[in-house]
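Here the structure comes first, spelled out in structure tokens, and everything after it is commentary.
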Amino acid sequence: MTSRPSSDQTWQPIDGRVALIAPASAIATDVLEATLRQLEVHGVDYHLGRHVEARYRYLAGTVEQRLEDLHNAFDMPDITAVWCLRGGYGCGQLLPGLDWGRLQAASPRPLIGFSDISVLLSAFHRHGLPAIHGPVATGLGLSPLSAPREQQERLASLASVSRLLAGIDHELPVQHLGGHKQRVEGALIGGNLTALACMAGTLGGLHAPAGSILVLEDVGEPYYRLERSLWQLLESIDARQLGAICLGSFTDCPRKEVAHSLERIFGEYAAAIEVPLYHHLPSGHGAQNRAWPYGKTAVLEGNRLRW
């Protein structure tokens with residue numbers, strides 16, 4: 001059995017300010033207000049993007065408004081990190097308008113988020129910019145989970161963002177599922193399976209250097225859609241050059257009457273490309289969503305993922 005991740009809910013001090021942006025779906029006002037209150041409780045100095053409360057259909061503003069907030073977050077000199085408030089949908093729309101020279105000219109500051117934000121994390125990695133796959137900031141403003149243990153895990157996951165920024169956390173537990181068990185070293189990439197698969201064939205296609213450790217997670221998708229997305233994503237990259245595939249949580253993904261488990265389905269694809277498969281990484285849309293450094297070289301060995 002794999003060990004549990006650290007349940008430490010202690011927030012580490014964050015030097016400088018954190019820029020809060022909403023590059024994807026719109027945010028409920030009450031959730032935003034609760035999030036800002038909790039950031040203040042944890043002593044986080046923040047800058048709120050000008051358009052985070054904007055609405056355009058189901059999005060947090062127009063493409064132009066969301067791009068303006070993202071670029072401004074990198075223009076300000078005292079920003080330590082850029083934390084996305086919510087995922088959902090919309091990040092792919094921003095890619096054609098991103099000024100990479102402008103972003104690269106800023107002092108290093110990671111972009112933080114998951115779910116649809118995975119699209120931006122991959123693009124940042126492609127352009128040599130730091131990123132963190134981890135909870136979005138509005139996780140702080142959500143109503144507590146009914147199960148005390150799950151609420152503790154959520155709070156520990158949110159705190160893991162500050163711990164990673166402080167350079168404290170350096171590993172997460174995993175469990176081997178199939179393929180060889182040799183030591184694997186490569187760049188940590190991936191994120192939300194559906195979001196990344198949807199970008200195949202576009203300028204936002206997954207950046208997957210040889211030897212990469214591909215992390216995958218998802219939420220609310222039936223098995224056939226997950227298999228379709230997996231096939232599409234693997235066909236869009238040189239999948240045989242991956243170092244490993246590591247599964248996070250697949251939350252509320254109904255099996256219904258499917259004969260095979262999700263692990264068996266993923267196992268078939270991993271075996272076909274001769275890539276080792278791991279699972280139980282505490283990453284995804286469940287209560288456990290520990291932060292990890294996107295694009296950083298990591299090592300899979302035994303039941304640990306270290307960076």
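Note: Cβ is positioned from N, Cα and C throughout, glycine not excepted.
Don't look for the substitutions in this one, it keeps the originals.
Taken residue by residue with DSSP, SER115 (mutagenesis position) is part of a helix. A C-beta separation below 8 Å, combined with a sequence spacing of at least six in one chain, links SER115 (mutagenesis position) to GLY87, GLY88, VAL136, GLY191, ASN192, ALA195, VAL219, HIS285. Swiss-Prot documents SER115 to Ala as a published mutagenesis change and attaches the note Loss of activity.
What Swiss-Prot lists as active site, nucleophile is SER115, and the listing cites experimental evidence.
Under the heading of mutagenesis, Swiss-Prot lists GLU217 to Ala and annotates it as follows: Loss of activity. Contacts of GLU217 (mutagenesis position) defined by a Cβ separation under 8 A and a same-chain sequence distance of 6+ are given as PHE114, GLY191, ASN192, LEU193, LEU247, GLY248, SER249, PHE250, THR251, SER283, GLY284, HIS285, in order along the sequence. In the three-state DSSP scheme, GLU217 (mutagenesis position) is classed as strand.
Residues annotated as active site, charge relay system in Swiss-Prot, with experimental evidence given as evidence: GLU217 (among others).
Quoted from Swiss-Prot, the note on the mutagenesis of HIS285 to Ala is: Loss of activity. A coil conformation is recorded for HIS285 (mutagenesis position) in the three-state DSSP classification, outside any helix or strand.
What Swiss-Prot lists as active site, charge relay system is HIS285 (among others), and the listing cites experimental evidence. With a 10 A radius on its CB, HIS285 (mutagenesis position) counts 21 other CB atoms from all the protein chains.
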